[in-house]
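Have a look at the structure below, then the notes.
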Amino acid sequence: MALVQSRTFPHLNTPLSPILSSLHAPSSLFIRREIRPVAAPFSSSTAGNLPFSPLTRPRKLLCPPPRGKFVREDYLVKKLSAQELQELVKGDRKVPLIVDFYATWCGPCILMAQELEMLAVEYESNAIIVKVDTDDEYEFARDMQVRGLPTLFFISPDPSKDAIRTEGLIPLQMMHDIIDNEM
(Lines of atoms letter the chains of each structure in order from A and count residues from 1; the text may use other names and numbers.)
(Lines give C-alpha, C1' and ligand atoms only; values in the text may rest on other atoms or scores of the structure.)
Protein backbone atom coordinates (compact mmCIF):
# COMPACT_ATOMS: atom_id res chain seq x y z
CA MET A 1 0.00 0.00 0.00
CA ALA A 2 1.36 3.40 -0.94
CA LEU A 3 0.53 6.71 0.71
CA VAL A 4 0.72 9.92 -1.25
CA GLN A 5 0.72 13.20 0.66
CA SER A 6 -0.88 16.19 -0.96
CA ARG A 7 -0.67 19.72 0.42
CA THR A 8 -3.50 22.15 0.13
CA PHE A 9 -3.07 25.67 -1.14
CA PRO A 10 -3.08 28.41 1.52
CA HIS A 11 -5.55 30.60 -0.41
CA LEU A 12 -8.28 27.96 -0.18
CA ASN A 13 -10.16 28.75 3.01
CA THR A 14 -13.47 27.17 2.10
CA PRO A 15 -13.73 23.42 1.79
CA LEU A 16 -14.43 22.07 -1.70
CA SER A 17 -16.53 19.09 -0.67
CA PRO A 18 -18.15 17.55 2.42
CA ILE A 19 -15.34 15.01 2.58
CA LEU A 20 -12.69 17.72 2.75
CA SER A 21 -14.70 19.71 5.30
CA SER A 22 -14.56 16.78 7.71
CA LEU A 23 -10.78 17.02 7.89
CA HIS A 24 -9.40 18.98 10.84
CA ALA A 25 -6.30 20.51 9.26
CA PRO A 26 -5.74 21.36 5.59
CA SER A 27 -2.22 19.92 5.67
CA SER A 28 -3.43 16.54 6.90
CA LEU A 29 -4.95 15.51 3.58
CA PHE A 30 -3.81 12.03 2.57
CA ILE A 31 -4.79 10.13 -0.53
CA ARG A 32 -4.54 6.39 -0.21
CA ARG A 33 -3.92 4.36 -3.29
CA GLU A 34 -3.33 0.66 -3.57
CA ILE A 35 -0.99 -0.54 -6.27
CA ARG A 36 -1.38 -4.18 -7.12
CA PRO A 37 0.39 -6.01 -9.94
CA VAL A 38 -1.93 -7.09 -12.72
CA ALA A 39 -1.59 -10.66 -13.89
CA ALA A 40 -0.84 -10.81 -17.60
CA PRO A 41 -2.27 -13.60 -19.79
CA PHE A 42 1.11 -13.93 -21.49
CA SER A 43 4.55 -12.53 -20.96
CA SER A 44 7.30 -11.72 -23.39
CA SER A 45 9.81 -10.86 -20.69
CA THR A 46 12.25 -13.32 -19.22
CA ALA A 47 11.87 -11.86 -15.73
CA GLY A 48 8.81 -13.95 -14.98
CA ASN A 49 5.11 -13.49 -15.39
CA LEU A 50 4.97 -9.90 -14.07
CA PRO A 51 4.16 -7.17 -16.58
CA PHE A 52 6.64 -4.39 -17.30
CA SER A 53 5.13 -2.07 -14.68
CA PRO A 54 2.60 -2.56 -11.88
CA LEU A 55 0.40 0.06 -13.54
CA THR A 56 0.61 -1.48 -17.02
CA ARG A 57 -2.58 -3.05 -18.25
CA PRO A 58 -2.09 -6.29 -20.18
CA ARG A 59 -2.80 -6.29 -23.89
CA LYS A 60 -5.19 -8.75 -25.41
CA LEU A 61 -4.24 -10.37 -28.70
CA LEU A 62 -7.02 -10.25 -31.26
CA CYS A 63 -5.20 -12.61 -33.59
CA PRO A 64 -1.84 -14.38 -33.56
CA PRO A 65 1.08 -12.30 -34.86
CA PRO A 66 2.32 -13.06 -38.40
CA ARG A 67 5.15 -15.52 -38.60
CA GLY A 68 7.55 -15.07 -41.52
CA LYS A 69 6.73 -14.29 -45.11
CA PHE A 70 3.30 -15.38 -46.24
CA VAL A 71 1.86 -15.53 -49.73
CA ARG A 72 -1.77 -16.51 -50.04
CA GLU A 73 -2.58 -19.42 -52.29
CA ASP A 74 -5.70 -17.83 -53.79
CA TYR A 75 -3.90 -14.85 -55.33
CA LEU A 76 -4.07 -14.71 -59.12
CA VAL A 77 -0.53 -13.34 -59.34
CA LYS A 78 1.68 -16.29 -58.43
CA LYS A 79 5.13 -16.13 -56.88
CA LEU A 80 7.76 -17.94 -58.95
CA SER A 81 11.36 -18.90 -58.40
CA ALA A 82 14.08 -17.81 -60.82
CA GLN A 83 14.20 -21.23 -62.46
CA GLU A 84 10.42 -21.39 -62.94
CA LEU A 85 10.44 -17.91 -64.47
CA GLN A 86 13.25 -18.75 -66.89
CA GLU A 87 11.32 -21.83 -68.05
CA LEU A 88 8.19 -19.70 -68.53
CA VAL A 89 10.08 -17.07 -70.56
CA LYS A 90 11.75 -19.69 -72.78
CA GLY A 91 8.53 -21.62 -73.36
CA ASP A 92 5.92 -20.93 -76.03
CA ARG A 93 3.38 -18.31 -75.03
CA LYS A 94 0.51 -16.72 -76.87
CA VAL A 95 -0.02 -13.95 -74.31
CA PRO A 96 2.23 -11.28 -72.78
CA LEU A 97 4.11 -12.01 -69.57
CA ILE A 98 4.32 -9.41 -66.79
CA VAL A 99 7.00 -10.03 -64.14
CA ASP A 100 6.92 -8.07 -60.88
CA PHE A 101 10.17 -7.92 -58.88
CA TYR A 102 9.14 -7.01 -55.33
CA ALA A 103 10.07 -7.24 -51.66
CA THR A 104 7.75 -7.96 -48.75
CA TRP A 105 9.04 -4.94 -46.80
CA CYS A 106 8.52 -2.48 -49.68
CA GLY A 107 5.45 -0.23 -49.32
CA PRO A 108 5.08 0.65 -53.03
CA CYS A 109 5.45 -3.07 -53.84
CA ILE A 110 2.41 -3.83 -51.68
CA LEU A 111 0.41 -1.15 -53.49
CA MET A 112 1.61 -2.49 -56.85
CA ALA A 113 0.56 -6.01 -55.84
CA GLN A 114 -3.01 -4.78 -55.36
CA GLU A 115 -2.99 -3.15 -58.80
CA LEU A 116 -1.54 -6.29 -60.39
CA GLU A 117 -4.30 -8.39 -58.80
CA MET A 118 -6.89 -6.07 -60.41
CA LEU A 119 -5.01 -6.34 -63.70
CA ALA A 120 -4.99 -10.14 -63.44
CA VAL A 121 -8.77 -10.12 -63.01
CA GLU A 122 -9.23 -7.91 -66.08
CA TYR A 123 -6.77 -9.80 -68.31
CA GLU A 124 -7.76 -13.21 -66.98
CA SER A 125 -6.57 -15.33 -69.91
CA ASN A 126 -5.00 -12.56 -72.04
CA ALA A 127 -1.88 -12.06 -69.91
CA ILE A 128 0.28 -14.00 -67.46
CA ILE A 129 1.27 -12.03 -64.37
CA VAL A 130 3.88 -13.44 -61.98
CA LYS A 131 6.07 -12.05 -59.22
CA VAL A 132 9.59 -12.72 -57.94
CA ASP A 133 10.70 -11.93 -54.38
CA THR A 134 14.04 -10.12 -54.63
CA ASP A 135 15.00 -11.17 -51.10
CA ASP A 136 14.59 -14.86 -51.96
CA GLU A 137 16.04 -14.56 -55.49
CA TYR A 138 18.76 -11.98 -54.84
CA GLU A 139 21.23 -13.23 -57.47
CA PHE A 140 18.55 -13.45 -60.16
CA ALA A 141 17.37 -9.91 -59.37
CA ARG A 142 20.98 -8.71 -59.58
CA ASP A 143 21.42 -10.46 -62.95
CA MET A 144 18.22 -8.80 -64.20
CA GLN A 145 19.67 -5.45 -63.03
CA VAL A 146 16.83 -4.70 -60.65
CA ARG A 147 17.93 -1.49 -58.91
CA GLY A 148 14.63 -0.11 -57.60
CA LEU A 149 11.46 -1.68 -56.31
CA PRO A 150 8.98 -2.48 -57.62
CA THR A 151 10.36 -3.29 -61.07
CA LEU A 152 8.07 -4.63 -63.78
CA PHE A 153 9.08 -6.40 -66.98
CA PHE A 154 6.51 -6.60 -69.78
CA ILE A 155 7.62 -9.45 -72.06
CA SER A 156 5.86 -9.84 -75.39
CA PRO A 157 5.00 -13.28 -76.79
CA ASP A 158 6.73 -12.12 -79.99
CA PRO A 159 10.47 -12.81 -79.51
CA SER A 160 11.39 -10.02 -81.95
CA LYS A 161 9.99 -7.35 -79.60
CA ASP A 162 12.08 -6.03 -76.73
CA ALA A 163 10.85 -6.27 -73.16
CA ILE A 164 9.58 -3.08 -71.53
CA ARG A 165 10.93 -2.31 -68.10
CA THR A 166 9.44 0.06 -65.50
CA GLU A 167 10.66 0.99 -62.04
CA GLY A 168 8.55 2.32 -59.21
CA LEU A 169 4.83 2.48 -58.69
CA ILE A 170 3.04 3.02 -61.99
CA PRO A 171 -0.68 3.65 -62.48
CA LEU A 172 -3.03 0.92 -63.61
CA GLN A 173 -3.89 2.85 -66.80
CA MET A 174 -0.23 2.88 -67.84
CA MET A 175 -0.09 -0.91 -67.45
CA HIS A 176 -3.23 -1.19 -69.59
CA ASP A 177 -1.63 0.98 -72.29
CA ILE A 178 1.58 -1.07 -72.33
CA ILE A 179 -0.27 -4.39 -72.58
CA ASP A 180 -2.81 -3.21 -75.17
CA ASN A 181 -0.56 -1.07 -77.38
CA GLU A 182 3.01 -2.33 -76.99
CA MET A 183 2.59 -6.08 -76.70
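Backbone N, Cα and C define each Cβ position, glycine as well.
None of the listed substitutions appears in this model.
Small disclaimer: the values here were computed from a predicted structure and weren't measured.
What Swiss-Prot annotates here:
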{"type": "DOMAIN", "residues": "82-183", "note": "domain 'Thioredoxin'"}
{"type": "MUTAGEN", "residues": "C106 to S", "note": "Strongly reduces the interaction with FLN1 or FLN2"}
{"type": "ACT_SITE", "residues": "C106", "note": "active site, nucleophile"}
{"type": "MUTAGEN", "residues": "C109 to S", "note": "Does not affect the interaction with FLN1 or FLN2"}
{"type": "ACT_SITE", "residues": "C109", "note": "active site, nucleophile"}
Confidence over the domain 'Thioredoxin' (82-183), expressed as mean pLDDT on the 0 to 100 scale, is 95
Could you break down the residues of the domain 'Thioredoxin' (82-183) into DSSP helix, strand and coil, giving a count for each?
42 helix, 21 strand, 39 coil
Across C106, C109, listed as mutagenesis positions, the smallest other-CB tally within 10 A is for C106
